[in-house]
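The active site annotation in Swiss-Prot covers Asp118, Asp365. Annotation comment: Swiss-Prot describes 100-514 as domain 'Peptidase A1'. Among the mutagenesis results in Swiss-Prot, Asp118 to Ala has the note: Loss of catalytic activity. Loss of catalytic activity; when associated with A-365 or A-365 and A-370. The residue drawn here is the original one. Under its mutagenesis annotations, Swiss-Prot gives Asp365 to Ala the following note: Loss of catalytic activity; when associated with A-118 or A-118 and A-370. According to Swiss-Prot, the mutagenesis experiment Phe370 to Ala carries the annotation: Loss of catalytic activity; when associated with A-118 and A-365.
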Amino acid sequence: MNNYFLRKENFFILFCFVFVSIFFVSNVTIIKCNNVENKIDNVGKKIENVGKKIGDMENKNDNVENKNDNVGNKNDNVKNASSDLYKYKLYGDIDEYAYYFLDIDIGKPSQRISLILDTGSSSLSFPCNGCKDCGIHMEKPYNLNYSKTSSILYCNKSNCPYGLKCVGNKCEYLQSYCEGSQIYGFYFSDIVTLPSYNNKNKISFEKLMGCHMHEESLFLHQQATGVLGFSLTKPNGVPTFVDLLFKHTPSLKPIYSICVSEHGGELIIGGYEPDYFLSNQKEKQKMDKSDNNSSNKGNVSIKLKNNDKNDDEENNSKDVIVSNNVEDIVWQAITRKYYYYIKIYGLDLYGTNIMDKKELDMLVDSGSTFTHIPENIYNQINYYLDILCIHDMTNIYEINKRLKLTNESLNKPLVYFEDFKTALKNIIQNENLCIKIVDGVQCWKSLENLPNLYITLSNNYKMIWKPSSYLYKKESFWCKGLEKQVNNKPILGLTFFKNKQVIFDLQQNQIAFIESKCPSNLTSSRPRTFNEYREKENIFLKVSYINLYCLWLLLALTILLSLILYVRKMFYMDYFPLSDQNKSPIQEST
(Lines of atoms letter the chains of each structure in order from A and count residues from 1; the text may use other names and numbers.)
(Lines give C-alpha, C1' and ligand atoms only; values in the text may rest on other atoms or scores of the structure.)
Protein backbone atom coordinates (compact mmCIF):
# COMPACT_ATOMS: atom_id res chain seq x y z
CA MET A 1 0.00 0.00 0.00
CA ASN A 2 2.80 2.36 0.90
CA ASN A 3 4.64 1.42 -2.30
CA TYR A 4 1.52 2.17 -4.32
CA PHE A 5 1.07 5.53 -2.61
CA LEU A 6 4.66 6.41 -3.24
CA ARG A 7 4.39 5.48 -6.93
CA LYS A 8 1.23 7.54 -7.35
CA GLU A 9 2.74 10.53 -5.62
CA ASN A 10 5.89 10.40 -7.68
CA PHE A 11 4.01 10.06 -10.94
CA PHE A 12 1.96 13.12 -9.95
CA ILE A 13 5.18 15.02 -9.30
CA LEU A 14 6.54 13.78 -12.62
CA PHE A 15 3.43 15.00 -14.45
CA CYS A 16 3.78 18.46 -12.89
CA PHE A 17 7.46 18.49 -13.82
CA VAL A 18 6.69 17.61 -17.44
CA PHE A 19 3.97 20.26 -17.71
CA VAL A 20 6.17 22.99 -16.23
CA SER A 21 9.08 21.98 -18.47
CA ILE A 22 6.98 22.13 -21.64
CA PHE A 23 5.55 25.50 -20.61
CA PHE A 24 9.01 26.85 -19.80
CA VAL A 25 10.65 25.62 -23.01
CA SER A 26 7.76 26.87 -25.16
CA ASN A 27 7.88 30.32 -23.57
CA VAL A 28 11.64 30.46 -23.98
CA THR A 29 11.17 29.57 -27.64
CA ILE A 30 8.56 32.26 -28.16
CA ILE A 31 10.68 34.83 -26.33
CA LYS A 32 13.70 33.94 -28.45
CA CYS A 33 11.68 34.10 -31.66
CA ASN A 34 10.21 37.45 -30.63
CA ASN A 35 13.67 38.73 -29.77
CA VAL A 36 14.94 37.65 -33.18
CA GLU A 37 11.97 39.30 -34.87
CA ASN A 38 12.44 42.50 -32.87
CA LYS A 39 16.13 42.57 -33.78
CA ILE A 40 15.30 42.16 -37.47
CA ASP A 41 12.68 44.91 -37.21
CA ASN A 42 15.24 47.16 -35.52
CA VAL A 43 17.71 46.43 -38.30
CA GLY A 44 15.00 47.26 -40.84
CA LYS A 45 14.29 50.57 -39.08
CA LYS A 46 18.00 51.39 -39.03
CA ILE A 47 18.19 50.67 -42.76
CA GLU A 48 15.17 52.91 -43.35
CA ASN A 49 16.81 55.68 -41.30
CA VAL A 50 19.97 55.27 -43.36
CA GLY A 51 17.76 55.49 -46.46
CA LYS A 52 16.30 58.77 -45.15
CA LYS A 53 19.77 60.20 -44.56
CA ILE A 54 20.87 59.10 -48.01
CA GLY A 55 17.74 60.70 -49.44
CA ASP A 56 18.51 63.98 -47.65
CA MET A 57 22.09 63.86 -48.95
CA GLU A 58 20.78 63.17 -52.46
CA ASN A 59 18.46 66.17 -52.18
CA LYS A 60 21.39 68.40 -51.22
CA ASN A 61 23.48 67.00 -54.05
CA ASP A 62 20.58 67.47 -56.45
CA ASN A 63 20.29 71.14 -55.46
CA VAL A 64 24.00 71.62 -56.06
CA GLU A 65 23.78 69.77 -59.38
CA ASN A 66 20.78 71.84 -60.45
CA LYS A 67 22.66 75.06 -59.69
CA ASN A 68 25.66 73.85 -61.67
CA ASP A 69 23.39 72.71 -64.49
CA ASN A 70 21.71 76.14 -64.62
CA VAL A 71 25.10 77.80 -64.94
CA GLY A 72 26.10 75.31 -67.62
CA ASN A 73 22.86 75.83 -69.52
CA LYS A 74 23.43 79.57 -69.70
CA ASN A 75 26.82 79.01 -71.27
CA ASP A 76 25.69 76.25 -73.66
CA ASN A 77 23.57 77.60 -76.50
CA VAL A 78 23.58 74.38 -78.50
CA LYS A 79 22.37 71.01 -77.20
CA ASN A 80 22.57 67.60 -78.71
CA ALA A 81 19.30 65.83 -79.49
CA SER A 82 20.26 62.93 -77.24
CA SER A 83 20.66 65.25 -74.23
CA ASP A 84 17.04 66.37 -74.67
CA LEU A 85 15.80 62.82 -74.20
CA TYR A 86 15.12 61.21 -70.85
CA LYS A 87 15.35 57.42 -70.99
CA TYR A 88 13.93 55.05 -68.40
CA LYS A 89 14.44 51.32 -68.23
CA LEU A 90 11.40 49.10 -68.48
CA TYR A 91 11.31 45.63 -66.95
CA GLY A 92 8.95 42.70 -67.38
CA ASP A 93 7.64 40.53 -70.21
CA ILE A 94 4.42 39.11 -71.61
CA ASP A 95 4.60 35.56 -70.28
CA GLU A 96 5.75 35.82 -66.65
CA TYR A 97 4.65 39.35 -65.74
CA ALA A 98 2.03 40.13 -68.42
CA TYR A 99 3.12 43.80 -68.30
CA TYR A 100 6.14 46.12 -68.41
CA PHE A 101 7.01 48.37 -65.47
CA LEU A 102 9.42 51.13 -64.46
CA ASP A 103 10.73 52.48 -61.15
CA ILE A 104 10.05 56.01 -59.96
CA ASP A 105 10.74 57.79 -56.66
CA ILE A 106 7.94 59.15 -54.48
CA GLY A 107 8.35 61.66 -51.63
CA LYS A 108 11.23 63.38 -49.86
CA PRO A 109 13.23 61.39 -48.86
CA SER A 110 12.26 59.13 -51.71
CA GLN A 111 10.73 55.68 -51.62
CA ARG A 112 11.05 53.68 -54.82
CA ILE A 113 7.84 52.28 -56.30
CA SER A 114 7.55 49.90 -59.27
CA LEU A 115 4.69 50.95 -61.57
CA ILE A 116 3.04 49.26 -64.55
CA LEU A 117 3.24 51.49 -67.64
CA ASP A 118 -0.37 51.84 -68.81
CA THR A 119 -1.36 54.09 -71.72
CA GLY A 120 -4.97 52.94 -71.33
CA SER A 121 -5.62 54.60 -67.94
CA SER A 122 -4.92 57.93 -66.27
CA SER A 123 -4.24 57.24 -62.57
CA LEU A 124 -1.04 56.96 -60.59
CA SER A 125 -1.70 54.75 -57.57
CA PHE A 126 -0.15 52.13 -55.28
CA PRO A 127 -0.79 50.56 -51.85
CA CYS A 128 -0.02 52.60 -48.75
CA ASN A 129 0.92 51.67 -45.21
CA GLY A 130 -2.06 50.33 -43.27
CA CYS A 131 -3.73 48.56 -46.18
CA LYS A 132 -5.11 45.22 -44.98
CA ASP A 133 -6.64 44.16 -48.31
CA CYS A 134 -3.53 44.64 -50.43
CA GLY A 135 -1.30 41.98 -51.93
CA ILE A 136 2.42 41.40 -51.45
CA HIS A 137 4.33 43.31 -54.13
CA MET A 138 7.93 44.18 -54.98
CA GLU A 139 8.10 47.06 -52.50
CA LYS A 140 6.58 47.59 -49.10
CA PRO A 141 3.43 49.75 -49.02
CA TYR A 142 4.24 53.44 -49.30
CA ASN A 143 4.65 55.06 -45.88
CA LEU A 144 3.34 58.64 -45.89
CA ASN A 145 4.93 59.32 -42.49
CA TYR A 146 8.43 58.87 -43.93
CA SER A 147 7.93 61.67 -46.46
CA LYS A 148 8.22 65.32 -45.46
CA THR A 149 6.22 66.41 -48.50
CA SER A 150 3.23 64.04 -48.37
CA SER A 151 -0.22 65.48 -47.72
CA ILE A 152 -3.50 63.56 -47.48
CA LEU A 153 -6.43 65.15 -49.31
CA TYR A 154 -8.84 65.60 -46.40
CA CYS A 155 -12.43 66.73 -46.84
CA ASN A 156 -15.57 67.69 -44.98
CA LYS A 157 -18.68 66.09 -46.49
CA SER A 158 -18.59 67.53 -50.00
CA ASN A 159 -15.62 69.84 -50.48
CA CYS A 160 -13.41 67.47 -52.51
CA PRO A 161 -11.91 68.95 -55.70
CA TYR A 162 -12.35 67.49 -59.19
CA GLY A 163 -15.77 66.11 -58.30
CA LEU A 164 -14.36 63.44 -55.98
CA LYS A 165 -16.43 61.84 -53.22
CA CYS A 166 -15.73 62.42 -49.54
CA VAL A 167 -15.52 59.14 -47.62
CA GLY A 168 -14.33 59.04 -44.01
CA ASN A 169 -13.04 62.64 -44.13
CA LYS A 170 -10.77 61.74 -47.07
CA CYS A 171 -11.30 62.24 -50.78
CA GLU A 172 -11.98 58.79 -52.20
CA TYR A 173 -9.82 57.14 -54.83
CA LEU A 174 -11.71 54.55 -56.90
CA GLN A 175 -10.67 52.82 -60.11
CA SER A 176 -12.61 50.10 -61.94
CA TYR A 177 -11.21 47.96 -64.76
CA CYS A 178 -12.81 46.15 -67.67
CA GLU A 179 -12.12 42.66 -66.29
CA GLY A 180 -14.28 43.54 -63.26
CA SER A 181 -11.68 44.31 -60.59
CA GLN A 182 -11.56 47.43 -58.43
CA ILE A 183 -8.99 49.26 -56.36
CA TYR A 184 -9.94 51.99 -53.95
CA GLY A 185 -8.55 54.09 -51.14
CA PHE A 186 -7.89 57.84 -50.77
CA TYR A 187 -6.00 60.62 -52.53
CA PHE A 188 -2.81 62.26 -51.33
CA SER A 189 -0.22 64.55 -52.90
CA ASP A 190 3.54 64.18 -52.91
CA ILE A 191 6.64 64.78 -55.01
CA VAL A 192 7.24 62.46 -57.97
CA THR A 193 10.82 62.12 -59.24
CA LEU A 194 11.90 60.29 -62.39
CA PRO A 195 15.57 59.20 -62.25
CA SER A 196 16.79 58.80 -65.85
CA TYR A 197 19.70 56.48 -66.62
CA ASN A 198 21.03 58.64 -69.50
CA ASN A 199 20.37 62.16 -68.20
CA LYS A 200 21.73 63.46 -64.91
CA ASN A 201 18.87 65.95 -64.66
CA LYS A 202 15.81 64.62 -62.85
CA ILE A 203 12.24 65.46 -63.72
CA SER A 204 10.35 66.24 -60.51
CA PHE A 205 6.89 67.65 -59.77
CA GLU A 206 4.00 67.40 -57.33
CA LYS A 207 1.22 64.96 -58.19
CA LEU A 208 -2.12 63.88 -56.71
CA MET A 209 -1.99 60.09 -56.32
CA GLY A 210 -4.17 57.25 -55.12
CA CYS A 211 -3.41 55.30 -51.93
CA HIS A 212 -4.72 51.73 -52.19
CA MET A 213 -6.64 50.50 -49.16
CA HIS A 214 -8.27 47.64 -51.08
CA GLU A 215 -7.10 45.55 -54.03
CA GLU A 216 -8.87 42.83 -56.01
CA SER A 217 -8.26 40.21 -58.66
CA LEU A 218 -5.16 40.80 -60.80
CA PHE A 219 -3.93 43.73 -58.69
CA LEU A 220 -3.90 41.57 -55.58
CA HIS A 221 -1.43 39.12 -57.10
CA GLN A 222 0.71 41.26 -59.41
CA GLN A 223 4.38 41.70 -58.56
CA ALA A 224 4.66 45.38 -59.49
CA THR A 225 3.53 47.64 -56.67
CA GLY A 226 1.30 50.10 -58.55
CA VAL A 227 0.05 51.53 -61.83
CA LEU A 228 1.21 54.56 -63.81
CA GLY A 229 -1.46 55.79 -66.21
CA PHE A 230 -0.23 57.73 -69.26
CA SER A 231 -3.51 58.88 -70.77
CA LEU A 232 -4.62 62.52 -70.89
CA THR A 233 -6.57 64.71 -68.46
CA LYS A 234 -10.34 64.85 -68.80
CA PRO A 235 -12.23 68.15 -68.28
CA ASN A 236 -12.44 68.96 -64.55
CA GLY A 237 -10.60 65.72 -63.80
CA VAL A 238 -7.52 65.03 -61.71
CA PRO A 239 -4.47 66.23 -63.70
CA THR A 240 -2.73 63.19 -65.16
CA PHE A 241 0.92 62.25 -64.89
CA VAL A 242 1.82 62.88 -68.53
CA ASP A 243 0.16 66.33 -68.63
CA LEU A 244 1.90 67.46 -65.43
CA LEU A 245 5.21 66.06 -66.67
CA PHE A 246 5.31 68.23 -69.79
CA LYS A 247 3.76 71.21 -67.98
CA HIS A 248 6.63 71.28 -65.48
CA THR A 249 9.30 70.68 -68.14
CA PRO A 250 8.41 73.17 -70.91
CA SER A 251 11.82 72.70 -72.54
CA LEU A 252 10.84 69.16 -73.54
CA LYS A 253 8.89 68.37 -76.66
CA PRO A 254 5.48 66.90 -75.71
CA ILE A 255 6.43 63.57 -77.24
CA TYR A 256 7.17 60.25 -75.63
CA SER A 257 7.82 56.79 -77.00
CA ILE A 258 7.67 53.22 -75.76
CA CYS A 259 9.96 50.50 -77.10
CA VAL A 260 9.60 46.99 -75.65
CA SER A 261 11.42 43.78 -76.51
CA GLU A 262 10.78 40.21 -75.40
CA HIS A 263 12.29 41.07 -72.00
CA GLY A 264 12.15 44.68 -70.85
CA GLY A 265 12.41 47.81 -72.92
CA GLU A 266 12.58 51.57 -72.64
CA LEU A 267 10.40 54.62 -72.05
CA ILE A 268 11.70 57.78 -73.75
CA ILE A 269 10.47 61.21 -72.66
CA GLY A 270 10.91 64.21 -74.96
CA GLY A 271 11.00 62.41 -78.30
CA TYR A 272 12.09 59.10 -79.81
CA GLU A 273 15.32 57.28 -80.62
CA PRO A 274 16.08 56.95 -84.38
CA ASP A 275 19.08 54.73 -83.63
CA TYR A 276 16.68 51.98 -82.58
CA PHE A 277 14.83 52.00 -85.92
CA LEU A 278 15.33 48.67 -87.65
CA SER A 279 15.70 50.35 -91.04
CA ASN A 280 18.53 52.53 -89.69
CA GLN A 281 20.34 49.50 -88.34
CA LYS A 282 19.96 47.63 -91.62
CA GLU A 283 21.28 50.63 -93.55
CA LYS A 284 24.31 50.84 -91.29
CA GLN A 285 25.12 47.17 -91.85
CA LYS A 286 24.52 46.60 -95.55
CA MET A 287 21.92 47.73 -98.07
CA ASP A 288 20.55 45.64 -100.90
CA LYS A 289 22.87 46.29 -103.87
CA SER A 290 20.09 46.34 -106.43
CA ASP A 291 17.81 48.75 -104.56
CA ASN A 292 20.19 50.98 -102.63
CA ASN A 293 22.72 52.65 -104.93
CA SER A 294 21.62 56.10 -103.81
CA SER A 295 22.52 57.82 -100.57
CA ASN A 296 20.66 57.21 -97.33
CA LYS A 297 19.02 60.62 -97.55
CA GLY A 298 16.68 59.48 -100.28
CA ASN A 299 13.53 57.45 -99.88
CA VAL A 300 14.31 53.88 -98.91
CA SER A 301 11.97 51.02 -99.78
CA ILE A 302 12.63 47.53 -98.52
CA LYS A 303 11.18 44.57 -100.41
CA LEU A 304 10.00 41.93 -98.03
CA LYS A 305 10.64 38.44 -99.34
CA ASN A 306 9.75 34.87 -98.47
CA ASN A 307 9.74 33.92 -94.79
CA ASP A 308 11.16 30.43 -95.29
CA LYS A 309 14.39 31.07 -93.40
CA ASN A 310 13.93 34.26 -91.45
CA ASP A 311 10.96 35.45 -89.41
CA ASP A 312 11.89 39.03 -90.26
CA GLU A 313 10.94 38.47 -93.91
CA GLU A 314 7.57 38.36 -95.63
CA ASN A 315 5.45 35.22 -95.72
CA ASN A 316 4.74 35.06 -99.43
CA SER A 317 6.59 35.45 -102.70
CA LYS A 318 4.73 38.60 -103.73
CA ASP A 319 6.75 41.72 -103.02
CA VAL A 320 5.12 44.18 -100.64
CA ILE A 321 6.56 47.67 -100.65
CA VAL A 322 6.71 49.21 -97.18
CA SER A 323 8.30 52.60 -96.60
CA ASN A 324 10.93 52.51 -93.87
CA ASN A 325 12.47 55.93 -94.39
CA VAL A 326 13.44 57.35 -91.00
CA GLU A 327 12.61 60.89 -92.09
CA ASP A 328 9.25 59.85 -93.47
CA ILE A 329 7.40 58.56 -90.40
CA VAL A 330 3.78 57.70 -91.16
CA TRP A 331 1.64 59.27 -88.44
CA GLN A 332 -1.83 58.15 -87.43
CA ALA A 333 -4.31 60.65 -86.04
CA ILE A 334 -5.64 60.10 -82.51
CA THR A 335 -9.40 59.89 -82.98
CA ARG A 336 -10.52 60.56 -79.37
CA LYS A 337 -9.65 63.38 -77.01
CA TYR A 338 -8.46 61.68 -73.84
CA TYR A 339 -7.46 58.18 -74.94
CA TYR A 340 -5.14 56.88 -77.64
CA TYR A 341 -7.53 55.52 -80.28
CA ILE A 342 -6.55 55.18 -83.93
CA LYS A 343 -8.41 53.91 -86.99
CA ILE A 344 -7.36 50.84 -88.93
CA TYR A 345 -8.81 50.10 -92.35
CA GLY A 346 -7.77 46.52 -93.00
CA LEU A 347 -6.02 43.42 -91.69
CA ASP A 348 -4.36 41.27 -94.35
CA LEU A 349 -3.30 37.64 -94.18
CA TYR A 350 -1.65 36.15 -97.28
CA GLY A 351 -2.86 39.14 -99.31
CA THR A 352 -6.51 38.78 -98.23
CA ASN A 353 -8.25 41.42 -96.12
CA ILE A 354 -10.10 39.53 -93.39
CA MET A 355 -11.82 42.61 -91.95
CA ASP A 356 -15.51 42.84 -92.76
CA LYS A 357 -15.72 46.52 -91.75
CA LYS A 358 -14.42 49.55 -93.58
CA GLU A 359 -12.70 50.83 -90.45
CA LEU A 360 -12.15 49.95 -86.82
CA ASP A 361 -11.32 52.16 -83.83
CA MET A 362 -8.65 50.50 -81.68
CA LEU A 363 -7.16 51.61 -78.36
CA VAL A 364 -3.34 51.70 -78.21
CA ASP A 365 -2.94 50.30 -74.71
CA SER A 366 0.34 49.22 -73.11
CA GLY A 367 -1.61 48.04 -70.05
CA SER A 368 -3.25 45.19 -71.99
CA THR A 369 -1.15 42.07 -72.37
CA PHE A 370 -2.69 40.76 -75.58
CA THR A 371 -4.22 42.35 -78.65
CA HIS A 372 -8.02 42.11 -78.57
CA ILE A 373 -9.83 41.99 -81.91
CA PRO A 374 -13.47 41.45 -82.97
CA GLU A 375 -14.61 37.84 -82.80
CA ASN A 376 -15.15 37.41 -86.53
CA ILE A 377 -11.61 38.64 -87.33
CA TYR A 378 -10.16 36.46 -84.58
CA ASN A 379 -11.96 33.39 -85.91
CA GLN A 380 -10.62 34.01 -89.44
CA ILE A 381 -7.01 34.31 -88.24
CA ASN A 382 -7.43 31.35 -85.93
CA TYR A 383 -8.80 29.21 -88.78
CA TYR A 384 -5.66 29.61 -90.92
CA LEU A 385 -3.31 29.29 -87.94
CA ASP A 386 -5.04 26.04 -86.98
CA ILE A 387 -4.21 24.61 -90.40
CA LEU A 388 -0.55 25.52 -89.82
CA CYS A 389 -0.65 23.98 -86.33
CA ILE A 390 0.38 20.30 -86.49
CA HIS A 391 0.90 18.66 -83.11
CA ASP A 392 1.66 15.15 -84.42
CA MET A 393 4.06 14.94 -87.34
CA THR A 394 3.64 11.15 -87.48
CA ASN A 395 -0.09 11.38 -88.19
CA ILE A 396 -0.04 10.82 -91.96
CA TYR A 397 -3.82 11.18 -92.25
CA GLU A 398 -3.87 14.70 -90.79
CA ILE A 399 -0.85 15.80 -92.82
CA ASN A 400 -2.31 14.52 -96.12
CA LYS A 401 -5.63 16.13 -95.27
CA ARG A 402 -3.92 19.52 -95.00
CA LEU A 403 -1.81 19.04 -98.12
CA LYS A 404 -4.91 18.24 -100.19
CA LEU A 405 -6.57 21.56 -99.31
CA THR A 406 -7.52 23.77 -102.25
CA ASN A 407 -8.12 27.50 -102.24
CA GLU A 408 -11.81 26.93 -102.94
CA SER A 409 -12.15 24.60 -99.93
CA LEU A 410 -11.02 27.29 -97.48
CA ASN A 411 -13.50 29.40 -95.53
CA LYS A 412 -12.22 32.44 -97.37
CA PRO A 413 -9.95 32.08 -100.45
CA LEU A 414 -6.47 33.56 -100.12
CA VAL A 415 -4.92 35.85 -102.72
CA TYR A 416 -1.52 34.24 -102.16
CA PHE A 417 -2.72 30.66 -101.65
CA GLU A 418 0.44 29.15 -103.14
CA ASP A 419 2.54 30.88 -100.51
CA PHE A 420 0.23 29.50 -97.84
CA LYS A 421 0.72 25.96 -99.21
CA THR A 422 4.50 26.50 -99.40
CA ALA A 423 4.59 27.62 -95.77
CA LEU A 424 2.55 24.54 -94.77
CA LYS A 425 4.92 22.20 -96.61
CA ASN A 426 7.96 23.84 -95.00
CA ILE A 427 6.42 23.53 -91.53
CA ILE A 428 5.90 19.80 -92.16
CA GLN A 429 9.34 19.34 -93.69
CA ASN A 430 11.11 21.19 -90.87
CA GLU A 431 8.90 19.52 -88.24
CA ASN A 432 7.89 22.83 -86.69
CA LEU A 433 5.82 21.19 -83.97
CA CYS A 434 2.74 22.98 -82.65
CA ILE A 435 0.89 22.38 -79.38
CA LYS A 436 -2.24 23.94 -77.91
CA ILE A 437 -2.53 25.32 -74.40
CA VAL A 438 -5.45 26.92 -72.52
CA ASP A 439 -8.42 27.98 -74.69
CA GLY A 440 -6.89 26.35 -77.75
CA VAL A 441 -4.06 28.86 -78.07
CA GLN A 442 -1.50 27.61 -80.61
CA CYS A 443 2.19 27.48 -79.72
CA TRP A 444 4.94 26.69 -82.25
CA LYS A 445 8.45 25.46 -81.66
CA SER A 446 9.84 27.99 -84.14
CA LEU A 447 8.82 31.24 -85.85
CA GLU A 448 9.92 29.98 -89.25
CA ASN A 449 7.31 29.91 -92.04
CA LEU A 450 4.63 31.55 -89.92
CA PRO A 451 2.72 34.34 -91.66
CA ASN A 452 3.13 38.08 -91.30
CA LEU A 453 0.01 40.15 -90.79
CA TYR A 454 -0.49 43.57 -92.36
CA ILE A 455 -2.53 46.37 -90.81
CA THR A 456 -3.81 49.03 -93.21
CA LEU A 457 -3.57 52.53 -91.77
CA SER A 458 -4.30 55.96 -93.23
CA ASN A 459 -3.25 56.75 -96.82
CA ASN A 460 -3.39 53.01 -97.54
CA TYR A 461 -0.14 52.51 -95.61
CA LYS A 462 0.35 48.85 -94.74
CA MET A 463 2.25 48.19 -91.53
CA ILE A 464 3.86 44.80 -91.08
CA TRP A 465 3.02 42.80 -87.95
CA LYS A 466 5.55 39.99 -87.63
CA PRO A 467 5.19 36.65 -85.85
CA SER A 468 7.94 37.73 -83.45
CA SER A 469 5.51 40.38 -82.25
CA TYR A 470 2.03 38.84 -82.28
CA LEU A 471 3.49 35.65 -80.79
CA TYR A 472 5.19 35.70 -77.39
CA LYS A 473 7.87 33.44 -75.93
CA LYS A 474 6.58 30.86 -73.45
CA GLU A 475 9.38 28.58 -72.33
CA SER A 476 10.65 26.96 -75.56
CA PHE A 477 7.54 27.77 -77.63
CA TRP A 478 6.05 30.82 -79.34
CA CYS A 479 2.37 31.27 -78.45
CA LYS A 480 -0.38 33.32 -80.05
CA GLY A 481 -0.92 36.69 -78.37
CA LEU A 482 -4.34 37.47 -79.84
CA GLU A 483 -7.68 37.30 -78.06
CA LYS A 484 -11.33 38.03 -78.75
CA GLN A 485 -12.31 41.53 -77.70
CA VAL A 486 -14.23 42.08 -74.44
CA ASN A 487 -17.10 44.55 -74.04
CA ASN A 488 -16.88 45.48 -77.72
CA LYS A 489 -13.51 47.15 -77.09
CA PRO A 490 -10.76 46.34 -79.64
CA ILE A 491 -7.27 46.92 -78.23
CA LEU A 492 -3.75 47.00 -79.66
CA GLY A 493 -1.93 45.52 -76.66
CA LEU A 494 1.64 44.59 -75.82
CA THR A 495 1.79 41.91 -78.52
CA PHE A 496 1.41 44.80 -80.96
CA PHE A 497 3.90 47.08 -79.14
CA LYS A 498 6.64 44.44 -79.08
CA ASN A 499 9.64 45.15 -81.33
CA LYS A 500 8.24 48.54 -82.35
CA GLN A 501 8.92 52.06 -81.20
CA VAL A 502 5.46 53.47 -80.51
CA ILE A 503 5.67 57.27 -80.62
CA PHE A 504 3.02 59.48 -78.99
CA ASP A 505 3.02 63.09 -80.24
CA LEU A 506 0.74 64.96 -77.83
CA GLN A 507 1.16 68.32 -79.55
CA GLN A 508 -0.09 67.10 -82.92
CA ASN A 509 -2.39 64.38 -81.48
CA GLN A 510 -0.86 61.59 -83.50
CA ILE A 511 0.86 58.22 -83.07
CA ALA A 512 3.50 56.43 -85.14
CA PHE A 513 4.74 52.84 -85.18
CA ILE A 514 8.30 52.11 -86.31
CA GLU A 515 9.94 48.69 -86.35
CA SER A 516 12.82 48.92 -83.91
CA LYS A 517 15.42 46.88 -82.14
CA CYS A 518 14.35 47.71 -78.61
CA PRO A 519 16.76 47.34 -75.68
CA SER A 520 16.38 44.40 -73.31
CA ASN A 521 16.45 44.75 -69.53
CA LEU A 522 16.21 41.61 -67.44
CA THR A 523 14.44 41.95 -64.11
CA SER A 524 17.43 40.29 -62.43
CA SER A 525 19.54 43.35 -63.38
CA ARG A 526 17.16 45.74 -61.62
CA PRO A 527 18.83 47.67 -58.76
CA ARG A 528 17.71 46.83 -55.25
CA THR A 529 16.39 49.39 -52.78
CA PHE A 530 16.00 49.72 -49.02
CA ASN A 531 12.18 49.67 -49.11
CA GLU A 532 11.75 46.55 -51.24
CA TYR A 533 9.66 43.77 -49.75
CA ARG A 534 11.66 41.01 -48.10
CA GLU A 535 10.30 38.04 -46.21
CA LYS A 536 11.85 37.93 -42.75
CA GLU A 537 14.49 35.23 -42.56
CA ASN A 538 15.45 33.35 -39.42
CA ILE A 539 19.03 34.06 -38.46
CA PHE A 540 19.67 30.41 -37.57
CA LEU A 541 17.80 28.58 -40.31
CA LYS A 542 16.17 29.97 -43.43
CA VAL A 543 12.82 28.55 -42.38
CA SER A 544 9.62 30.06 -41.06
CA TYR A 545 9.09 30.75 -37.37
CA ILE A 546 6.41 28.07 -37.21
CA ASN A 547 8.94 25.48 -38.31
CA LEU A 548 11.46 26.84 -35.83
CA TYR A 549 8.92 26.64 -33.02
CA CYS A 550 8.12 23.03 -33.94
CA LEU A 551 11.83 22.24 -33.93
CA TRP A 552 12.26 23.68 -30.44
CA LEU A 553 9.19 21.82 -29.23
CA LEU A 554 10.46 18.55 -30.67
CA LEU A 555 13.81 19.09 -28.97
CA ALA A 556 12.06 19.83 -25.66
CA LEU A 557 9.92 16.72 -25.90
CA THR A 558 12.98 14.62 -26.67
CA ILE A 559 14.73 15.91 -23.55
CA LEU A 560 11.63 15.35 -21.44
CA LEU A 561 11.22 11.83 -22.73
CA SER A 562 14.80 11.09 -21.79
CA LEU A 563 14.16 12.47 -18.30
CA ILE A 564 11.01 10.38 -17.93
CA LEU A 565 12.85 7.21 -18.89
CA TYR A 566 15.66 8.04 -16.49
CA VAL A 567 13.28 8.81 -13.58
CA ARG A 568 11.26 5.68 -14.35
CA LYS A 569 14.42 3.63 -14.14
CA MET A 570 15.27 5.22 -10.78
CA PHE A 571 11.76 4.47 -9.45
CA TYR A 572 12.09 0.84 -10.33
CA MET A 573 15.46 0.63 -8.66
CA ASP A 574 14.17 2.27 -5.43
CA TYR A 575 10.73 0.70 -5.02
CA PHE A 576 11.00 -2.52 -7.00
CA PRO A 577 14.30 -4.14 -5.87
CA LEU A 578 15.65 -7.32 -7.42
CA SER A 579 14.31 -10.72 -6.32
CA ASP A 580 17.46 -11.48 -4.31
CA GLN A 581 17.01 -8.29 -2.32
CA ASN A 582 13.35 -9.14 -1.45
CA LYS A 583 14.35 -12.06 0.81
CA SER A 584 14.23 -11.26 4.54
CA PRO A 585 17.20 -12.06 6.85
CA ILE A 586 15.12 -14.72 8.66
CA GLN A 587 14.50 -16.59 5.42
CA GLU A 588 18.17 -16.49 4.58
CA SER A 589 19.17 -17.98 7.96
CA THR A 590 16.76 -20.84 7.61
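Note that Cβ sites are derived from N, Cα and C of the backbone, with glycine treated the same way.
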Neighbourhood of Asp118 (mutagenesis position) by C-beta distance under 8 A, where only residues 6 or more apart in the same chain count: Tyr99, Val227, Leu228, Gly229, Phe230, Asp365, Ser366, Gly367
DSSP state at Asp118 (mutagenesis position), helix/strand/coil: strand
Site of maximum Cβ density within 10 Å, from mutagenesis positions Asp365, Phe370: Asp365
Per-region confidence, the domain 'Peptidase A1' (100-514) (mean pLDDT, whole number): 88
